[in-house]
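Engineer: Before I ask anything, let me first share the structure, which is written out below as structure tokens.
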Amino acid sequence: MELRVGNKYRLGRKIGSGSFGDIYLGANIASGEEVAIKLECVKTKHPQLHIESKFYKMMQGGVGIPSIKWCGAEGDYNVMVMELLGPSLEDLFNFCSRKFSLKTVLLLADQMISRIEYIHSKNFIHRDVKPDNFLMGLGKKGNLVYIIDFGLAKKYRDARTHQHIPYRENKNLTGTARYASINTHLGIEQSRRDDLESLGYVLMYFNLGSLPWQGLKAATKRQKYERISEKKMSTPIEVLCKGYPSEFSTYLNFCRSLRFDDKPDYSYLRQLFRNLFHRQGFSYDYVFDWNMLKFGAARNPEDVDRERREHEREERMGQLRGSATRALPPGPPTGATANRLRSAAEPVASTPASRIQQTGNTSPRAISRADRERKVSMRLHRGAPANVSSSDLTGRQEVSRLAASQTSVPFDHLGK
């Protein structure tokens with residue numbers, strides 16, 4: 001029995017899940033185009049899908065912003081259909097043995113700064129900048145970095161007057177402790193500067209393989225957050241970035257020097273890394289480390305040049321166009337769940353790909369490194385989506401649980 005959504009999309013197998021819903025592979029019945037379909041039970045205690053869809057709709061038109069194809073209710077479910085995306089940068093980082101080359105880090109930095117700038121231009125801060133929340137596109141957009149998960153996003157200024165939110169302290173804060181800014185740890189209201197500081201830690205994570213405040217032991221998670229905060233504040237930027245080009249320490253020092261309501265100079269930060277890129281003699285061929293593992297050889301120069309031109313055109317037209325989305329959750333619903341959705345007489349088409357184990361920022365529990373790399377490699381070759389990270393459906397509620405340092409859930413300000 002075929003399960004349909006909006007009488008337009010075929011519901012396939014579950015490919016991910018989150019705190020507030022499940023994500024399925026789907027397909028447009030007419031065109032066959034694969035999509036991601038998020039389902040949330042309408043009876044859930046804290047409905048989030050409608051809020052999330054509103055954020056995505058507000059962001060539509062920017063390069064690297066997943067496009068929304070359909071939203072509505074189907075039986076007992078709230079539904080959001082999005083364009084399908086590939087693996088997250090965390091997936092790819094693990095695939096590349098948890099180390100990126102300088103070239104790959106700089107290629108990513110350029111796009112990631114632009115994604116954050118775009119969100120800020122729409123009057124929101126993301127508040128959960130981490131590798132899991134950046135995904136690569138699929139097919140022709142395989143070299144484009146997308147930003148996802150607005151579950152923790154917040155409006156930082158009025159859309160009409162641009163009046164900035166007031167400075168506050170002693171906040172119960174949300175975010176991911178590993179990449180949180182120092183001001184976030186101190187309980188200060190987040191603003192644009194904090195998204196960019198978090199990105200600085202992400203870039204050094206890609207350079208180093210891990211950050212000095214990873215793996216800290218503590219009796220409770222609350223104490224672990226305190227230790228992360230202490231270690232982060234006691235590690236000078238120059239020590240963190242030692243052995244790497246000075247641009248990385250310059251970037252972090254710049255972010256930390258910003259005042260609460262300052263508008264960051266995004267162009268300056270991009271240019272820092274672009275100048276370094278050119279001095280290193282790198283080429284904007286968009287060959288990332290995982291491409292080398294995928295193909296094992298250099299690509300045709302004509303293909304490289306064509307992709308470069310397409311990427312530049314996408315960036316120029318970013319304010320006028322929308323783009324893609326990420327994969328959603330294993331196996332279609334059965335029994336009572338299936339009966340709540342419309343059905344048709346045709347058989348369910350089989351869907352590709354075994355799941356990629358979501359590793360967060362630690363080695364996978366259930367599969368070996370070799371098995372994980374084999375599965376990611378299969379997806380890279382076949383253009384299949386990666387499994388979504390659990391943070392994709394993270395809610396904005398002040399939930400009571402305290403998560404591990406790499407998990408994006410609200411965490412209490414420890415200094416209160």
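Note that Cβ sites are derived from N, Cα and C of the backbone, with glycine treated the same way.
Every residue here is the original one, so none of the noted swaps is modelled.
According to Swiss-Prot, the feature active site, proton acceptor maps to Asp128, an assignment based on sequence analysis. Summarising the annotation, Swiss-Prot assigns ATP binding site to Ile15, Gly16, Ser17, Gly18, Ser19, Phe20, Gly21, Asp22, Ile23, Lys38. The domain 'Protein kinase' annotation in Swiss-Prot covers 9-277. One mutagenesis experiment named in Swiss-Prot is Lys38 to Ala, and its note says Decreases PER1 phosphorylation. According to Swiss-Prot, the mutagenesis experiment Lys38 to Arg carries this note: Increases PER1 nuclear import. Per Swiss-Prot, mutagenesis Arg178 to Cys is noted as: Shortens circadian rhythm. Accelerates PER2 degradation.
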Engineer: Return one of helix, strand or coil for the residue listed as 'active site, proton acceptor', based on DSSP.
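Structural biologist: DSSP assigns the residue listed as 'active site, proton acceptor' to coil.
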Engineer: For the binding-site residues Ile15, Ile23, work out the Cβ neighbour count at 10 Å and name the residue with the minimum.
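Structural biologist: Ile23, out of the binding-site residues Ile15, Ile23, has the fewest neighbouring Cβ atoms within 10 Å.
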Engineer: Cα-Cα separation of Gly21 (ATP binding site) and Lys38 (mutagenesis position), in Å?
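Structural biologist: About 7 Å separates the two Cα atoms.
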Engineer: What is the total of other Cβ atoms whose distance to the Cβ of Lys38 (mutagenesis position) is within 10 Å?
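Structural biologist: So the Cβ neighbour count for Lys38 (mutagenesis position) comes to 30.
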Engineer: Could you pull the average pLDDT for the domain 'Protein kinase' (9-277)?
Structural biologist: 95
Engineer: What is the Cβ neighbour count of Ser17 (ATP binding site) at a 10 Å cut-off, with all protein chains included?
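Structural biologist: For Ser17 (ATP binding site), the count of other Cβ atoms within 10 Å is 20.
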Engineer: How long is the line from the C-alpha of Asp128 (active site, proton acceptor) to the C-alpha of Arg178 (mutagenesis position), rounded to the nearest angstrom?
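Structural biologist: That comes out at 10 Å between the alpha carbons.
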Engineer: Could you check which of the recorded positions Ile15, Ser17, Ile23, Arg178 is the closest Cα neighbour of Lys38 (mutagenesis position)?
Structural biologist: Ile23
